[in-house]
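K.L.:
Swiss-Prot feature annotations, pasted as is:
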type	residues	note
MUTAGEN	HIS97 to Asn	Loss of endosomal localization
DOMAIN	189-420	domain 'GB1/RHD3-type G'
MUTAGEN	ARG340 to Gln	Reduced GTP-hydrolysis
BINDING	ARG340, ASP341	GTP binding site
Amino acid sequence: MPRPVLSVTAFCHRLGKRESKRSFMGNSSNSWVLPREEAQGWMGQAVQGGTRTSRSHASFPKLELGLGHRPSPTREPPTCSICLERLREPISLDCGHDFCIRCFSTHRIPGCELPCCPECRKICKQRKGLRSLGERMKLLPQRPLPPALQETCAVRAERLLLVRINASGGLILRMGAINRCLKHPLARDTPVCLLAVLGEQHSGKSFLLDHLLSGLPSLESGDSGRPRAEGSLPGIRWGANGLTRGIWMWSHPFLLGKEGKKVAVFLVDTGDVMSPELSKETRVKLCALTMMLSSYQILNTSQELKDTDLGYLEMFVHVAEVMGKHYGMVPIQHLDLLVRDSSHHNKSGQGHVGDILQKLSGKYPKVQELLLGKRARCYLLPAPERQWVNKDQASPRGNTEDDFSHHFRAYILDVLSTAPQHAKSRCQGYWSEGRAVARGDRRLLTGQQLAQEIKNLSGWMGKTGPSFNSPDEMAAQLHDLRKVEAAKKEFEEYVRQQDIATKRIFSALRVLPDTMRNLLSTQKDAILARHGVALLCKEREQTLEALEAELQAEAKAFMDSYTMRFCGHLAAVGGAVGAGLMGLAGGVVGAGMAAAALAAEAGMVAAGAAVGATGAAVVGGGVGAGLAATVGCMEKEEDERVQGGDREPLLQEE
């Protein structure tokens, strides 16, 4: 009995099914081979002499498709069959459909004991069918990262030196490191909170920074935020280093806060800015830079607040107020007084603040005003065998180290939880003198904006000028700086007005270069006299001389351009007049030739001369009228061009 004939369509269908099964099992060959059972059973039809005879083939030749290597298509992440978004807390049913656990609970048929698939309506026989995809993914073998990538991740986050103190006591601001931190992709366009730890050396700052740094990643990921055990985060540790001269910052920001209101939190170590070995000028400048690089300060002291701590705090608050007034920023947003190993273990933080205020007795007025307000709070951290006391309430006595660790971690969690509320911000209602009004969230400074403000501050500090040894002298220099900038802007505005007023040709011709030079000189002297009286620094004469030199240079640049423009306008008018005179001479010569021709033809030389004279007079009058009309049209076109808004400034900024 002959075998049934296998058509080409059936052959391709059966071949595709077999090959799909083999491909699923991992066969990556580019050539397809017909199975042996089909190769032997395949019957071909041969026509011989008008009759068909069946002829079987013992073997089927290998079919080469020559597909070559094809790139595997990109696999999209699994999506929920209900919300069509990426799976969140996914579950998988026996039917093969995946859902978010929240979507599945919402669309589950009420009253159905067994789970029913919302897509295919298939009822699962066992509740074991709800298997979490996340748990199954955890069972997959984890591939280690390449060594190069591991090294990159290890060095990506580190503490960077922002402000260095050289051997002579001078400050070196490293703008490259500042830009690397504040212009990080997570902080460039995001409000920033700079959590700065102040204090003397060997006062436990590294211990505090380590716990803050270990708690930030867990809080960022949504965990409880408690510091993890030591060693659980390799590479994320502040560490103790004897070379702490200067200001340091952790290079990687941590995004904290609610969704849509994230704040990039940085950790800052002020190093030895409180060292008495530094000069007064260096300490004042470090206080100014610390104010710019912090929005949440923690003054870490040992045992109790000493007179040196209060003196430094007084200077810091004074400098912060001066900087805040000049740059339009909030001077002190939040300050914690953390007293470690306190001997006043039976008092609360508020009681300790009262003792401090009584001790001050008007010696440090700015510190007293700060402690009386709501911007500062005090925490007493006793030794591990003593109890913990905060500002609001006192805890029961405890003599175990576990109690100390518990309360210390509670303080760390409280600091990290409230840090997003103290992002770097400008003063409410204004930024600073001469700047636009800020409202709402625009008061919060992003990383890029703060980096620009620090660059402006470094430009002022880097100028060779008189030194200052106190916040008052610094305030006087900043006041004089504002006055100098105001004088420059006033003179620039006057020059711009003169530029606009002399745009037209005939308006410029009415003001000679010497006259314009006298006008600029008079205005310069008036500005110097008016703003020079308001200067406060002792080096008033040097400041006025430098300002006069800058104004004189700007006036000279304008006069050079104005003189060239005046000469160009004068040459244009002279060219028009010269063209008119040439036309007049040509008219006279032409009239004379016409008169001579008429005289020769008519034989009346006298009449020809008279005609020539008359023609000359007529032509001359026509040329004069034409010249006047031309000049009038030029002036009219100039008026229309100026009134139409075509006012190109003479001075352009690159």
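FYI, residue positions are counted from 1 along the chain as it appears here.
Just so it is clear, glycine is given a Cβ too, placed from its N, Cα and C backbone atoms.
Note that the coordinates shown come from a computational prediction; the quantities given were computed from them, not determined experimentally.
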K.L.:
Express the distance between the Cα positions of HIS97 (mutagenesis position) and ARG340 (mutagenesis position) as a whole number of Å.
P.N.:
58
K.L.:
Taking DSSP three-state, what's ARG340 (mutagenesis position) in: helix, strand or coil?
P.N.:
strand
K.L.:
Pick the one among the mutagenesis positions HIS97, ARG340 whose Cβ has the fewest other Cβ atoms within 10 Å in this structure.
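P.N.:
Among the mutagenesis positions HIS97, ARG340, the sparsest Cβ neighbourhood within 10 Å belongs to HIS97.
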K.L.:
Which whole-number mean pLDDT does the model give the domain 'GB1/RHD3-type G' (189-420)?
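P.N.:
The average pLDDT of the model in the domain 'GB1/RHD3-type G' (189-420) works out to 79.
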